Amino acid sequence: MAGKKGQKKSGLGNHGKNSDMDVEDRLQAVVLTDSYETRFMPLTAVKPRCLLPLANVPLIEYTLEFLAKAGVHEVFLICSSHANQINDYIENSKWNLPWSPFKITTIMSPEARCTGDVMRDLDNRGIITGDFILVSGDVLTNIDFSKMLEFHKKMHLQDKDHISTMCLSKASTYPKTRTIEPAAFVLDKSTSRCIYYQDLPLPSSREKTSIQIDPELLDNVDEFVIRNDLIDCRIDICTSHVPLIFQENFDYQSLRTDFVKGVISSDILGKHIYAYLTDEYAVRVESWQTYDTISQDFLGRWCYPLVLDSNIQDDQTYSYESRHIYKEKDVVLAQSCKIGKCTAIGSGTKIGEGTKIENSVIGRNCQIGENIRIKNSFIWDDCIIGNNSIIDHSLIASNATLGSNVRLNDGCIIGFNVKIDDNMDLDRNTKISASPLKNAGSRMYDNESNEQFDQDLDDQTLAVSIVGDKGVGYIYESEVSDDEDSSTEACKEINTLSNQLDELYLSDDSISSATKKTKKRRTMSVNSIYTDREEIDSEFEDEDFEKEGIATVERAMENNHDLDTALLELNTLRMSMNVTYHEVRIATITALLRRVYHFIATQTLGPKDAVVKVFNQWGLLFKRQAFDEEEYIDLMNIIMEKIVEQSFDKPDLILFSALVSLYDNDIIEEDVIYKWWDNVSTDPRYDEVKKLTVKWVEWLQNADEESSSEEE
């Protein structure tokens, strides 16, 4: 995480007004300015999502307005991508003035790759003094926060294990704003305590799913409800324990999928999370789909009293007209142009003769030509639109230029500073940026400076067909569709622990908390020698035993047999087929990992919890399958190999959790782990799976050295 030098103070706010207030009574807020997603690419390659305008107002302004009305005393803006832009914006905003309702501080955290990283950074900094609001920088809401805070305090008094309250709005009230991250919440009907959480597939996928709840979670619950009609607006009230829990569980990345699901299903933590349900308007701008819908809602005054003509920015001059039309001062409209319902136009914009605009937002200082049709679209500041163009359900970012007779079909995104030549017709869902995005699967379409790119004839022809002879732009091709992309998927594909361990700052406390076992003092022989396990030629491997052995272990787990029965069946099978314990270990590990994979795939448990559940119960089988140091080393090699073969999303977390379980249960000794690690395979295909284990082994070795020093 970023060190102290990454923290910049952006003004005193009302610091003097609250200087005498008890530190614990000061309501703090943490704003996540980065979503750690790619849904708003290619625009977010240039500007952070929180500074993108919605109805000509930067998204962050809506979040800060909410916090001001909520009575927050101190705000921390966590900035990852484009951190300097955000800091500069805040320093020049009203929130940095002496009469600001709160003190605001920007915290540079460029290494953060998910919400979990941010929470661990907060814990390291020690700046959270009590309960705090955790909110995304893309929230739009008119909720009465005092009621949510009252509910939070009430639950905290009634339940000493209460650590967090989620705000969930009812989607039936605002059906079009339903999230593209659907989820099921199982709630205690009488208290709204969250009993279980599960991500759901998108409705468009038509994938069938079911909710599988551990019956133990329903203990002491008289009646529960299953809700999949709730909008998760990512407004949470957290106690100071929340960052610490993220610190102790450094595999937690997502706020819901990892933290909420992990906490409420953990017997060890024993903490509770509650849901505050509201009928008020509370949504996140989490995708292009919700950007479109929320913009129309806002123009339609669904978020009253937060409306465009309230002019929340000091330089705004919007006035409200009938049919939800908003205009700033100094707008020039030709006599024959027609402005339809739900339309906003910024100051300095000129609209030509015969142009028709409906259900759209036009920014400031735009030049809209003659006989243009703009419907259900968004045109940001300083754009130029040539005559006779048609723009349908598209977005044009600031400083873009469209020539005459240009047609943008449904879903087009034109990036900052892009130029489209005359007479161009862009296909649906075309996304264009002004510069190449090499890491995003984009191809170059710039006819003014293409010398550094080696393009074939087809690409050159296609470039002309997209932006025209005088156009400037690069096609952006997302590897994941907007609807499929999510914070969870982004963390999996780009920024997970398994892919970016070198960017994850792990503390010794994080690793030590994962290893609950008290350290044992042992000495490691300096002359011990590791011998590779005897290789068995594939022609002599008994495939029939592996198949039968796996089935035997799976049957034992499915029917919850006791260990002695499972061992007896395996041993009988081993002797009847005349195979070695090496084959028995392979079959057992394969079956256990399949069980782990099943729990993860069905979303019954997270990766770490699934491994702990399976290996804590069935790992004792290995005590009767390995009898010396060499065989335990063989066991660890098999585990690593089979995890790679199984293609887990987080292979390093699976291996780490499995080894910790075996170590905690006294199945594998510490000195054996050291010898295995000193001689572990250097094959590149194992590099990813070993990334977490290296940290754990280092921690074990450091703890050994500290123990030796204490004895001396």
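Here, residue 1 is simply the first one shown, and the rest follow in order.
Here the Cβ of each residue, glycine as well, is placed from N, Cα and C on the backbone.
Taken from Swiss-Prot, the feature domain 'W2' covers 539-710, and the record attributes it to sequence analysis.
The Cβ of Thr552 (mutagenesis position) lies under 8 Å from the Cβ of Ala566, Glu569, Leu570, Leu573, Ala587, Ala591, each of which sits 6+ residues away along the same chain. The annotation that Swiss-Prot gives for the mutagenesis experiment Thr552 to Ile reads: Reduced exchange activity.
Non-local contacts of Ser576 (mutagenesis position) by the CB criterion (under 8 A, 6+ apart in sequence, same chain) are absent. DSSP classifies Ser576 (mutagenesis position) as helix under the three-state reduction. The note that Swiss-Prot attaches to the published mutagenesis Ser576 to Asn is: Reduced exchange activity.
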